[in-house]
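> Got these off Swiss-Prot a minute ago, pasting:
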MUTAGEN   G125 to A  No effect on plasmatocyte spreading activity
MUTAGEN   G125 to F  Significantly reduces plasmatocyte spreading activity
MUTAGEN   G126 to F  Significantly reduces plasmatocyte spreading activity
MUTAGEN   G126 to A  No effect on plasmatocyte spreading activity
MUTAGEN   D136 to E, L or N  Abolishes mitogenic activity and reduces plasmatocyte spreading activity
Amino acid sequence: MKLTISILFCVILTLQYNGADGKLKDLFGKIHDSVHGTADKVKEDLNSLFHPNDKNQQGNNDASSNIHFADSEENTDAAKKPDEVTPATTTTTTAAPAVPNAPSDNPTTLAPSTTTKDGRENFSGGCVAGYMRTPDGRCKPTFYQ
């Protein structure tokens, strides 16, 4: 650990000063450029290895492979203009108006509820997996731990 720190200290100390012949000047810039040049070359090699036909497809100037769009309406047989459609006529009949709040011959009354329920009996949902419904409507686990 001490050796690594001392070597790093010496390298930083020597990189601050320019050498007499200028070899140390812009050392990091040269390393940066060489790494980027190597990375670009590797990228181009991988592209040519996995996609060998990309350059051929980019330079393809065949007239049969080009797509042309029609500019005029003269040659548009595929897209026909829609025919004129007449809308259907609707007839309405008026019925006799109903009299609001008319007295009824049969009076209706609600039958009183004879049983009191707490709501669980009317629950129609199921229980989650591993639970079963009890007679009173609750969900209890099937296996007690």
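Cβ coordinates are placed from backbone N, Cα and C, and glycine is handled just like the others.
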> DSSP secondary structure for G125 (mutagenesis position), reduced to helix/strand/coil, please.
coil
> Report, in whole Å, the straight Cα-to-Cα distance of G126 (mutagenesis position) from D136 (mutagenesis position).
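Distance between the two Cα atoms comes out at 14 Å.
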> For G125 (mutagenesis position), what residues in its own chain, 6 or more apart in sequence, show a Cβ-Cβ distance under 8 Å?
none
> May I ask which residues of the same chain, at least 6 positions away in sequence, place their Cβ under 8 angstroms from the Cβ of G126 (mutagenesis position)?
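Listed in sequence order, they are R133.
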> Can you see whether DSSP assigns D136 (mutagenesis position) to helix, strand or coil?
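DSSP call for D136 (mutagenesis position): coil, neither helix nor strand.
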